[in-house]
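> Quick one: the structure is below, and I'll ask about it shortly.
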Amino acid sequence: MPAKVSVLITVTGMDQPGVTSALFEVLAQHGVELLNVEQVVIRGRLTLGVLVSCPLDVADGTALRDDVAAAIHGVGLDVAIERSDDLPIIRQPSTHTIFVLGRPITAGAFSAVARGVAALGVNIDFIRGISDYPVTGLELRVSVPPGCVGPLQIALTKVAAEEHVDVAVEDYGLAWRTKRLIVFDVDSTLVQGEVIEMLAARAGAQGQVAAITEAAMRGELDFAESLQRRVATLAGLPATVIDDVAEQLELMPGARTTIRTLRRLGFRCGVVSGGFRRIIEPLARELMLDFVASNELEIVDGILTGRVVGPIVDRPGKAKALRDFASQYGVPMEQTVAVGDGANDIDMLGAAGLGIAFNAKPALREVADASLSHPYLDTVLFLLGVTRGEIEAADAGDCGVRRVEIPAD
């Protein structure tokens with residue numbers, strides 16, 4: 001049997017129907033074996049690479065080259081043909097993926113990311129755009145040398161702060177694609193604002209409560225103590241204010257899109273909140289969430305007593321709730337995601353397979369796997385590998401695509 005060699009055929013030019021067909025009709029006539037095919041189209045411009053195996057005399061002869069060139073030139077594109085014996089047939093998979101999100105991503109910002117990557121000997125294997133709304137998003141798949149993941153994360157965290165973009169580094173492999181359960185904090189994450197402050201406004205105690213809340217979110221005050229102190233300011237209010245506040249809740253921009261898309265993907269979705277069940281449950285029903293963990297306000301004769309009943313869902317309680325829900329649905333912890341914004345979310349994000357800090361306080365950003373700084377909850381989807389195109393393609397066949405104009409920053 002004659003020895004065989006590898007030949008790489010690279011086609012470039014404006015994409016059009018019939019290019020692939022024209023090429024493979026010629027290759028079929030020469031009886032070559034197909035080893036690999038890769039194709040990308042950027043703004044209508046095609047790059048098609050075909051790796052084939054053929055006898056040495058065919059590779060070095062003129063017939064294959066002339067026939068391929070004639071076919072490709074006939075459809076108005078260019079082609080290059082070269083021996084490729086020294087390269088692997090299938091590339092080794094990337095080790096990590098880097099997400100860059102911004103409004104906008106400037107050339108300077110991306111240059112800084114690329115410099116940070118190159119300085120550590122990290123190779124960029126693949127780049128693609130994943131979003132043009134509500135932020136610009138890019139995904140880079142990279143190969144990181146052993147021992148360089150930590151330094152890479154440190155370097156890119158510095159770049160993100162200096163260039164005003166979000167940069168996240170995640171392992172790239174099977175585990176990255178197997179997330180199955182996600183939990184959200186409620187206040188300032190799933191919804192805008194703090195529910196306790198809305199209730200306190202009804203009691204004329206919003207200033208006092210806001211100060212306690214800020215201290216707790218910064219990690220300066222034990223959450224259980226802060227909750228009890230804040231709830232105490234509500235004593236004497238009629239329980240009907242709870243329903244009034246529930247009706248006034250405004251979802252975080254992108255929240256419906258996020259939950260709708262995750263449900264399509266088969267995720268179990270829920271909330272774990274230091275807020276109050278009677279306010280959260282109507283929202284959970286509306287969004288068709290699978291589970292809720294939150295605190296319970298004590299009501300006697302239709303009046304708030306200023307106390308909570310039952311176990312307090314505090315910082316350790318949030319992590320426990322995540323573990324309990326994961327166990328209930330048979331989901332390993334490495335396949336869970338948690339999203340939050342405050343210091344009381346630290347344990348929950350640390351327990352999750354992927355912990356995402358959303359417009360978060362510094363204490364949480366320091367321990368999270370990824371941080372998002374734009375007020376659009378659907379940016380969470382991009383960190384899970386879902387593109388804006390995929391989101392809108394699914395919406396187009398269901399509820400329709402809707403983009404709300406975003407004012408310039």
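We count from 1, first residue shown onward.
Cβ coordinates come from backbone N, Cα and C, glycine included.
In case it's useful when we look at the structure, here is the feature table from Swiss-Prot:
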{"type": "ACT_SITE", "residues": "D185", "note": "active site, nucleophile"}
{"type": "ACT_SITE", "residues": "D187", "note": "active site, proton donor"}
{"type": "DOMAIN", "residues": "8-86", "note": "domain 'ACT 1'"}
{"type": "DOMAIN", "residues": "102-174", "note": "domain 'ACT 2'"}
{"type": "MUTAGEN", "residues": "D185 to G", "note": "Completely abolishes enzymatic activity"}
{"type": "MUTAGEN", "residues": "S273 to A", "note": "Completely abolishes enzymatic activity. Decreases enzymatic activity by 60%"}
{"type": "MUTAGEN", "residues": "K318 to A", "note": "Decreases enzymatic activity by 50%"}
{"type": "MUTAGEN", "residues": "K318 to E", "note": "Completely abolishes enzymatic activity"}
> Listed recorded positions are D185, D187, S273; which of them have CA atoms within 10 A of the CA of K318 (mutagenesis position)?
D185, S273
> Between the recorded positions D185, D187, whose Cβ has more other Cβ atoms within 10 Å than any of the rest?
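Highest number of other Cβ atoms within 10 Å: D185.
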> Just to confirm my parser: what is the rounded mean pLDDT across the domain 'ACT 1' (8-86)?
94
> Non-local Cβ contacts of S273 (mutagenesis position) (under 8 Å, 6 or more apart, same chain)?
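The answer is D185, V186, D187, I280, V292, A293, S294, N295, V313.
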